[in-house]
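Here is the structure we will look at, set down as structure tokens.
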Amino acid sequence: MSNVTPMMQQYLKIKSEYQDCLLFFRLGDFYEMFYEDAKEASRVLEITLTKRDAKKENPIPMCGVPYHSADSYIDTLVNNGYKVAICEQMEDPKQTKGMVRREVVRIVTPGTVMEQGGVDDKQNNYILSFVMNQPEIALSYCDVSTGELKVTHFNDEATLLNEITTINPNEVVINDNISDNLKRQINMVTETITVRETLSSEIYSVNQTEHKLMYQATQLLLDYIHHTQKRDLSHIEDVVQYAAIDYMKMDFYAKRNLELTESIRLKSKKGTLLWLMDETKTPMGARRLKQWIDRPLISKEQIEARLDIVDEFSAHFIERDTLRTYLNQVYDIERLVGRVSYGNVNARDLIQLKHSISEIPNIKALLNSMNQNTLVQVNQLEPLDDLLDILEQSLVEEPPISVKDGGLFKVGFNTQLDEYLEASKNGKTWLAELQAKERQRTGIKSLKISFNKVFGYFIEITRANLQNFEPSEFGYMRKQTLSNAERFITDELKEKEDIILGAEDKAIELEYQLFVQLREEVKKYTERLQQQAKIISELDCLQSFAEIAQKYNYTRPSFSENKTLELVESRHPVVERVMDYNDYVPNNCRLDNETFIYLITGPNMSGKSTYMRQVAIISIMAQMGAYVPCKEAVLPIFDQIFTRIGAADDLVSGKSTFMVEMLEAQKALTYATEDSLIIFDEIGRGTSTYDGLALAQAMIEYVAETSHAKTLFSTHYHELTTLDQALPSLKNVHVAANEYKGELIFLHKVKDGAVDDSYGIQVAKLADLPEKVISRAQVILSEFEASAGKKSSISNLKMVENEPEINQENLNLSVEETTDTLSQKDFEQASFDLFENDQESEIELQIKNLNLSNMTPIEALVKLSELQNQLK
């Protein structure tokens, strides 16, 4: 340490306190990084890695970025999973003797990005925390950029994981008692999550909720936010308590399979329900829309209230179009207010805020001309005329980005500032006159008077004009020599420079002080501005619903008291938009208390999956309070939607297609109620034909007998179509197709009854498989049909009315029968191998403690998979 310079000693001391961060260490106009930080940053940022003290025996790796463009570099690092500690100079080096004091003023983390370019305008940037006291769990989350703060509680980890996927945080804060297994599950739920520990026990004020655990979760979150941000965060709102059961529940797989906010193939917004429905005009409205898609309502009263407003906007096209024009002039009030409180707002931000609030009276007057009984928001809109006057009288219309370079305030706003500006202006007029005079006096027409921050004002003469020029004759004193010019000063110029720069410096310093005062004045309006932002964002969403309803010919849904679902000429809204509207084939669907299962057959590519998805998406849109793509729509209010669509291995957790399929089916069969919707697409295809067929039939029977959930079940197991004889609640439907001269023509029309052919070879032909393969497949198919008949006899299996009790005696019998094929020695060795170490003894204990009488077959399969993974 004795060989290290004082500046590097200071760096190492600060770095030791922030070892989990990349330290941006301010040196003049640059943020410098050293040692391993420099190696990491240079690699990620693709900037040059250099060396400090390069001539010494052990030079220090270093790299740097300009402070004025640091935000983009910080964003890149944070997006790559790094935390960045910003260490600033706390003193002016010009006025400090010795070492400049430096401190970390902020830590930028994935969940606390505040810079304008660092977060997507249409996405929330959530940071989340949770605490556990089994069986209770409390969860709190916050968007630091907007001030939103919410908390909830529940009693199971499944709801925890579902909430995390719904919120989709960029950062999770946990305490030390969270198990490694749960951490792994959280990391598998979303790719963007990072798990971080709280760093302080300091308590910050928060309105304590009645629930102690929720209070702890909120405190854990706020503690971490204050530790990293190290500044006033008064824009963070009072915590709002909510309950997950107040919204339709959809897990990660349901949202992914239905492509609500992200497409499966492209991982983008395009081609999703969010993409279709986003006709919002403000960033706040776009974020609100995504929240509404993630959390459809289950309160009929709240849904109808939204629909009434959509009705009103739909009936007033001209007013809606005018409203869209007004909204288009409204900037992101939520995040502007956040930056005001945070202290990183600039004058241009405040001009945007001024323009935004100037539209509130226009919006209020427009809504007053419509049905005020429906548009209850009109009474909550508050024209902020006093704040508007403050901003209008103070700032120029086009201020610079920096608040420390002057040029922010209007003439007449502050008398002292006007005097400084006048002195500076007069001085510059004098400089122009001096330049003209010196050109005439010296005869050098290219002579010019210039300025830079190092040398101040100077007279510059090109080298070509210096041959017969004697500077001393004109009172010129040499200041700097360049390759093509000389720079001079005079006593007169130096004297005037002090006056001009003194006035400019004083003006800039005063302007910054005035701006800070203005910022603090605007901060007083934080709560009122946030309330206006909330109202405007909701109005923006509802006008967007009306816009797409008019554009795509949607209709208002109604909700049945008897839990009937009846859709007349329904369409898939996203597929319809991608296609030509006139080419889309609409379909009907009716499910009620007597017939609540559709068994759907038909060829591949005929539209079975699209049909099932559109029923689910229409239900979601309706419970958001939006019109739906139907001629008529009567719906129940669903509490949950479960889906199993598509075939995909879960490579991260090592689960096969079939295992993923069974896990998703298990959730639906375990948690579905008569108020739920289940979408099962070709269950059982990941295993052998008879296993898959047996499981599919068992699941259909289970739904029919147990949950009575509305269910759409597509299948290629045509043997299942005879189930309608035993299950009155099941109805066979099919997606029609015709074969004409060996070619398959998809009609995409859902009709009553079953089909007994999947047209697999015809679909393969459409995919341009080699003709030799097609011909051989036809021969093999003919042989199968001739020898076995088209249908397997499994469809005639009698339904099991009462399952036999599974007990230890039956289990032992099964084991004894199995060992008939093994020698006793082999069996004993196998048993010894299974339980030969401590880990496997634990597995033995788990098996012994299983309550087999109360386990369903799928639960047993899931448990077996867990045990298998422990043995790997």
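Here the Cβ of each residue, glycine as well, is placed from N, Cα and C on the backbone.
Listed in Swiss-Prot for this protein:
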type    : residues                                                       : note
BINDING : Gly602, Pro603, Asn604, Met605, Ser606, Gly607, Lys608, Ser609 : ATP binding site
VARIANT : Thr706 to Pro                                                  : In strain: BB399V12
VARIANT : Glu840 to Lys                                                  : In strain: BB270V15
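Features as recorded by Swiss-Prot, highlighted on the structure.
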residue : record           : DSSP class
Gly602  : ATP binding site : coil
Gly607  : ATP binding site : coil
Thr706  : variant position : helix
Thr706 (variant position) versus Lys608 (ATP binding site) - Cα distance in angstrom: 25
CB-centroid shell, 8 A cutoff, ATP site Gly602, Pro603, Asn604, Met605, Ser606, Gly607, Lys608, Ser609, site residues removed: Ser714, Val735, Ala737, Phe746
Distant-in-sequence Cβ neighbours of Thr706 (variant position), under 8 Å, six or more positions away: Leu669
Count of other CB atoms lying within 10 Å of the CB belonging to Pro603 (ATP binding site): 23
For Ser606 (ATP binding site), the number of other Cβ atoms found within 10 Å of its own Cβ: 26
Count of other CB atoms lying within 10 Å of the CB belonging to Gly607 (ATP binding site): 24
